[in-house]
Amino acid sequence: MAPAVLTALPNRMSLRSLKWSLLLLSLLSFLVIWYLSLPHYNVIERVNWMYFYEYEPIYRQDFRFTLREHSNCSHQNPFLVILVTSRPSDVKARQAIRVTWGEKKSWWGYEVLTFFLLGQQAEREDKTLALSLEDEHVLYGDIIRQDFLDTYNNLTLKTIMAFRWVMEFCPNAKYIMKTDTDVFINTGNLVKYLLNLNHSEKFFTGYPLIDNYSYRGFFHKNHISYQEYPFKVFPPYCSGLGYIMSGDLVPRVYEMMSHVKPIKFEDVYVGICLNLLKVDIHIPEDTNLFFLYRIHLDVCQLRRVIAAHGFSSKEIITFWQVMLRNTTCHY
């Protein structure tokens, strides 16, 4: 009996291996057929920004403001307005910013205002969250919201909302900055940097991305389809971690947005609009002002940066408290 059992085991294993091989082959065949059935597009090497431009303003967005700031910014002349994209559920992140880099409203006599940009809660409205958000707005008055769904692919709608809000309700801002809730901002450094500029018009800066390739990997969140963006490279643009522009550009960019179809990447979209307006990126001489990728920063480095990306709410609070201590830096 023993030899028969030993003979049967390899046969079973061979049969199992054969089944797995056939299964993998079938899956591979399916993927090949699926890929071949997809429409294929030639990547356009030479970029023509007029490809995105429509002569009629057919892309003007008419979403309704459902929450707006308490302060009457139209009667103020803020030096800087910081607009932070946030999800409705990011309660802790907003609070962390309110008690750290967004707390102080005046730096050396220059007014700095911070607001949060939200859409409507995605999927079914969470009534508890909706009530909490209303209470938060009553308490702080710093939430700006429209009635589009708050999703990753709608980030561009938030940016368009931000430009519209500045146009209609805060037109006297000298500078605006768009950033995210996971970004550490050294507000004092930012104000100093802007005060030391030689010019304050037609100004745009941040973490520059030049000749950045469009990514076609379908299962990655940074994927963009050929239909949406047919070119090989993106325009020169600044990362959405934190870009800054002078107030005079806001109405020009907002008007251009009504002629340019939104794409899923809001920072690239702003870059397209600015390229159509022939506005160049001001590249900072100091390469240590903006950090796109999370890196280890000590307290002395934090005192030198303007914006660093990839921090949790807890880390933002901790690093802000550490930065305020009287630590002597020798570099």
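The backbone N, Cα and C atoms fix where each Cβ goes, glycine too.
If you look for the noted substitutions, you won't find them, since the model keeps the original residues.
Quoted from Swiss-Prot, the note on natural variant ALA4 to Thr is: In strain: NJL/Msf, BLG2/Msf, MSM/Msf and SWN/Msf.
A natural variant is reported in Swiss-Prot for this position, ARG87 to His, and the note states: In strain: SWN/Msf. Taking a C-beta cut-off of under 8 angstroms and a sequence separation of 6 or more, ARG87 (variant position) has the following same-chain neighbours: LEU118, ASP150.
A natural variant is reported in Swiss-Prot for this position, THR128 to Met, and the note states: In strain: CAST/Ei.
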Taking DSSP three-state, what's ARG87 (variant position) in: helix, strand or coil?
coil
